[in-house]
Amino acid sequence: MFFGKLGGFAFFLQRAVRCDGFIDNFFDRIPKFFQFMKSKFPSHQTSSSQADLLVSFSTSPGFLSFKDETKDTWYIQELYRVIIENAKDTHLADLLTETNRRVVEKYEADKVVFVCKQAPEFWSRFTKQLFFMSRNDVF
C-alpha cells in the first residue's frame, strides 16, 4: 500500500522564543601559526553563539555501537579511512556523510537470532566549509 512512498516527515516548529546572542570572531587576533584553523571563506565580525558547531555520534541515541574484537569501533575505523583517503579536498560534513554511508552499507553484527546494523549520525551548524590541511600547507 505504501511501498515506494516517502519514508519520513519533517516538521519545522518554533522550539522557543529565546533570542540567541552573538560572539566575536577572534580569528584575526590569533597568531599566524594557528591561522590554518581558519575556514576557506572570509570571517564575519560576529557570529551566533550556536553557529559553527558540529556533533557526531557513532550511532543514534538508544542504539548499540559495535566494535570488532581486534580492531576499533566500526565508526572510528571508517572515519579514519575516509579522512585519510579524502581529507585533502573534501570538507568535514561530506567526510562524515561518507563515513555514515560506509558504516551503514558495510558492517553487520552477527547476533544469534537477528543481524544488527549501525547507523551513525551527526548534526552540523556550520556556516562555512571546514577543510583539513597537510603540514606542508601550513608551514
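Each residue, glycine too, has its Cβ placed from N, Cα and C.
Database features (Swiss-Prot):
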type: MUTAGEN; residues: Phe57 to Asp; note: Reduced binding to ced-3. No effect on ced-3 autoactivation. Delays the ced-3 activation by ced-4. Causes ectopic cell death during development
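Sequence-distant neighbours of Phe57 (mutagenesis position): residues of the same chain at least 6 apart with a C-beta under 8 Å from its C-beta are Pro120, Glu121, Phe122. In three-state terms derived from DSSP, Phe57 (mutagenesis position) belongs to an extended strand segment.
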